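Notes follow the structure.
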Amino acid sequence: CTTGPCCRQCKLKPAGTTCWKTSLTSHYCTGKSCDCPLYPG
């Protein structure tokens, strides 16, 4: 992976890493994709 909220320095962030957070909920990286599940961007 090269870009995305779940990518850092061309590597996937670990599963469970917060990729998007609001005052009501958080979404987490899966460790298998550079995209954030349900990320609104």
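Counting starts with 1 at the first residue shown.
Note that Cβ sites are derived from N, Cα and C of the backbone, with glycine treated the same way.
Substitutions noted, but not modelled.
Taken through DSSP, the domain 'Disintegrin' (1-41) splits into 0 helix, 11 strand, 30 coil. The domain 'Disintegrin' annotation in Swiss-Prot covers 1-41.
Record note (Swiss-Prot) on the mutagenesis of L24 to R: Increase in inhibitory activity towards alpha-1/beta-1 integrin.
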Cβ-Cβ neighbours of L24 (mutagenesis position) (radius 10 Å)
5
On the 0 to 100 scale, where does the mean pLDDT of the domain 'Disintegrin' (1-41) fall?
89
